[in-house]
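Sharing a structure, written as structure tokens. Questions coming.
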Amino acid sequence: RPSFCNLPVKPGPCNGFFSAFYYSQKTNKCHSFTYGGCKGNANRFSTIEKCRRTCVG
């Protein structure tokens, strides 16, 4: 799995409400979170399928 999968979930400082998904190393699963729309990090996916395909394997 790519190293960015191990980054912590980071909603970012902006106030948008965008549905996104991140990989949790602790649970070895993808979870939903609300992305604010700016900054954040690479551990953010638009669909749970993309998250699973990239980080869970």
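Cβ coordinates are placed from backbone N, Cα and C, and glycine is handled just like the others.
Since this is a predicted model, take the numbers as computed values, not measurements.
Below, the features straight out of Swiss-Prot:
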type	residues	note
DOMAIN	5-55	domain 'BPTI/Kunitz inhibitor'
MUTAGEN	S3 to K	Important (26-fold) increase in activity on Kv1.1/KCNA1, no change in affinity for V2R
MUTAGEN	V9 to S	21-fold decrease in affinity for human V2R
MUTAGEN	K10 to E	106-fold decrease in affinity for human V2R
MUTAGEN	F17 to A	730-fold decrease in affinity for human V2R
MUTAGEN	F18 to A	53-fold decrease in affinity for human V2R
MUTAGEN	T34 to F	24-fold decrease in affinity for human V2R
MUTAGEN	K39 to A	8-fold increase in affinity for human V2R, but not for rat V2R. No change in diuresis in rat. The analog is 14-fold more specific for human V2R than for rat V2R
MUTAGEN	R44 to E	14-fold decrease in affinity for human V2R
Determine the Cβ neighbour count for T34 (mutagenesis position): the number of other Cβ atoms within 10 Å of its Cβ.
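A 10 Å sphere around the Cβ of T34 (mutagenesis position) contains 12 other Cβ atoms.
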Among all protein chains shown, how many Cβ atoms are found within 10 Å of the Cβ of F18 (mutagenesis position), not counting that one?
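The Cβ of F18 (mutagenesis position) has 15 Cβ neighbours within 10 Å.
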Return the single residue from the mutagenesis positions list (K10, K39, R44) that has the minimum number of other CB atoms within 10 Å.
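Comparing Cβ neighbour counts within 10 Å for the mutagenesis positions K10, K39, R44 gives K39.
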Check the domain 'BPTI/Kunitz inhibitor' (5-55) for me and report the mean pLDDT.
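PLDDT averaged over the stretch: 98.
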At the Cα level, what's the spacing in Å between R44 (mutagenesis position) and V9 (mutagenesis position), rounded?
8
Check F17 (mutagenesis position) against DSSP and tell me helix, strand or coil, would you?
coil
Is S3 (mutagenesis position) helix, strand or coil when read with DSSP?
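Looking at the DSSP assignment, S3 (mutagenesis position) belongs to a helix.
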Counting only residues 6+ apart in the same chain, whose Cβ is under 8 Å from the Cβ of S3 (mutagenesis position)?
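Result: none.
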Check the Cα-Cα distances from F18 (mutagenesis position) to the mutagenesis positions V9, K10, T34, K39 and tell me which is shortest.
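Nearest in space to F18 (mutagenesis position), counting only the mutagenesis positions, is T34.
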